[in-house]
Structures are given as C-alpha cells and as structure tokens.
Amino acid sequence: MTNIRKTHPLLKIVNDSLVDLPVPSSVSSWWNFGSLLAACLAVQILTGLFLAMHYTSDTATAFNSVTHICRDVNYGWILRYLHANGASMFFICLYIHVGRGLYYGSYMYSETWNIGILLLFAVMATAFMGYVLPWGQMSFWGATVITNLLSAIPYIGTDLVQWIWGGFSVDKATLTRFFAFHFLLPFIIAALVVVHLLFLHETGSSNPTGIPSDPDMVPFHPYHTIKDILGILMMLTALSMLVLFSPDLLGDPDNYIPANPLNTPPHIKPEWYFLFAYAILRSIPNKLGGVLALVLSILILAVIPLLHTSKQRSMMFRPLSQCMFWLLVADLLTLTWIGGQPVEHPYIIIGQMASILYFTIILLLMPLASMMENHLLKW
C-alpha cells in the first residue's frame, strides 16, 4: 500500500517539499540559511503576536506600553528582546543567504532570485517600521529622516511624504499606520516565501560545484532535516545567549529616551543591519543622488544575473572571482562601520571611497575577473 504522505492531496505537497525532495549530495552548510530564515520568521511572528497583545499604537502611550511589557507582563522582557534581537539574527542569516547565492551562482535561477530580492525589500521595510514602534528618540527621528528622503522625488515628493505621515510631521497617524503595516507585512513575507520555494523546487537546488547534479541526489529527509535542525538549534542558542546576557548590545541607548520632537539626538542612525546602505546614502552630498544610490545598493542585485560573464556557474574553482567576492564582503563591513560614525573627516572620504568601490566591484571588477578566468582557461 502506498504511504498516505504520497497520496493525500495536502500531505503530498509537504512530502514533495520536505521529505522526498531530491537534494544534491554535495550541498554544504551554506545551504542551511534558508531553513534558518524560516525559523527566524516563525520566531518573529510568534513573539510579535504576543507583543501586539500588550502594545498600544498611540504616541501618548506607545513608549509606556513597551515599558509595561518589560516590567509587568509575565516574561514580557524575554518576548521583547527575542523580537528585537531576532531581527538581528534574521538579517545575519539573510545577508549570508544572499552572499551564498552570489558566491555559488544561485542567481542563475532568475525567478527564485528576483522573488528573493522582493523578500529582502519586504523584510527591510518591516524592520524599519518595527524600529519606529517603541517611540523612543531614535524611533521618532529615524522615521522622520528616512521617510523624509521620499521628498527628494521630483514633483510628487512633498505630497508623498505628507501622505505617508498622515499629516505635516511624524505623529499619531504615522505610528498607527506603521503598526498596521508592521503587523501585516510578515504574513505577506510568509506568502512570498512559499512562492520563493515554489520557483526553487521547479529547478531544484544548486550546489557548490555549479555543475548539474541530477545523477547524485539524496532525499531531503533524513539527511537535510537533521542538518537543518542542528543549524536551527545553533542559531537559537546564539539568539538565547544574546537575549539573556547582553540584550541591548545591538540596540541604541537613545531609544530608551521617549520621543521628543523638540530635541534632536546628536547622531541619528538606523539599526546596525541598515548601516551599509545608510553610509552609501550619506556619501553623496546631493539628496536625490543619495536616495537613488540607497535604492540601487539593494536593487543592483537584480542585474547580477545579467553581469555573469563566466563559463562556470560557481566561484568554487575561480580564484580571481573569489578575491573580488571577499573584497566586496570587506567593503560592506567597512560601510557598516562608517554608517555608525559621525559625519566628519576622515569618515566622509572613507565612506565615499567604500561606496564607489561597492558599485565598481559589482558592475566592473567581478565581470572582468570572470572574463579573465575564461581567457586563462582558453574558453
């Protein structure tokens, strides 16, 4: 008799995605981050749901409601810090996941890659709106500065900003709508994840060698289920240590001061995971130019499949391209550091050089390195 998981209409979908799915036998631990992201999303939705039960999205009470969650609600403090630091874990996994896609040429599956870029934008939007909700100083001023960037759009900019604010400044209407969108977006992200997986399972997973692996596959269960569970346990251990030992390590102390429109913090900066984009934004002295560079710093991922000039898919056997990739990683770390520094010499010039280098590596140096490798291999 055929097993029910192979015949039942619903279980069959789960079976084809998580049990009998053929996976290349050579995939390494870098392929674990997809499942880690799913675990992060689950943690964020669960903790967020319980936080939303006690949070009030009103400028008069938002800050106090977060304080109330931490002080008076049973295990409220752990929910709040799991949610805040869970976002950091989410972005660590997200950036590694994108990096793995770049390194091993996973972007050649263009539909999966493009849905992934859409997911990246959605997660960034969700994280930004979530940062506004505690209504501390950095929440208020971060919201003011970042939404104000839209005023750089010619002709409709000012009207667009006031439409988003729901008034002439960031106020009650802004906070209420940000809470509504922050609650809604994770479910849209979950739906996009299903589409992402749908496209992935159309082609099958890539592998470190970058060559077709049809003759050499293993079933997803038990090999990769065990591997994924180990990865999830390691990530949850790291998250627990962060939450229990230094919950405010990645936060900003200014956010423990209630929002005050009359008092500007000395250094307005976003959470650490946006600092690289913030540094690119600040490195251009023109407002519209900065906004364009900010958007393009992420949107540039969409042109990477078009810039693939190598005859090989993966970077595993391409030392020149590997050098370019790790130079890009170092450059992004430099930008992250610069984004957290004040706007003064020498940080300004370092930021400008790192920003130019970021676009140069992706648009020029990586395709050139690939062409050189083709030539060296006489292809």
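Each Cβ is built from the backbone N, Cα and C atoms, and glycine gets one as well.
Keep in mind that this structure shows the original residues, not the substituted ones.
Using a 10 Å radius centred on the Cβ of His83 (heme b b562 binding site) and all shown protein chains, the other Cβ atoms total 21. DSSP assigns His83 (heme b b562 binding site) to a helix. As annotated by Swiss-Prot, heme b b562 binding site applies to His83, His182, with the evidence given as similarity to another entry.
Residues or ranges marked as heme b b566 binding site by Swiss-Prot: His97, His196. Annotation note: His97 (heme b b566 binding site) sits in a helical segment as assigned by DSSP. Long-range Cβ contacts of His97 (heme b b566 binding site) within its own chain (separation 6+, distance under 8 Å): Phe33, Gly34, Leu37.
Neighbour density for His201 (ubiquinone binding site): within 10 A of its CB lie 14 other CB atoms from the protein chains shown. Under the DSSP three-state reduction, His201 (ubiquinone binding site) is assigned to helix. Feature annotation from Swiss-Prot assigns ubiquinone binding site to His201; the stated evidence is similarity to another entry.
Natural variation at this site is recorded by Swiss-Prot as Met129 to Val, annotated: In strain: Isolate TK 22845. DSSP gives Met129 (variant position) a helix state. For Met129 (variant position), applying a Cβ distance below 8 Å and a minimum sequence separation of six or more within one chain yields Phe178, Phe179, Phe181, His182, Leu185.
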Cα separation, His83 (heme b b562 binding site) to His196 (heme b b566 binding site) (Å, whole number):
24
Just to verify a number: CA distance, His83 (heme b b562 binding site) to His201 (ubiquinone binding site), in angstrom, no decimals.
30
Other CB atoms, at most 10 A from the CB of His196 (heme b b566 binding site):
21
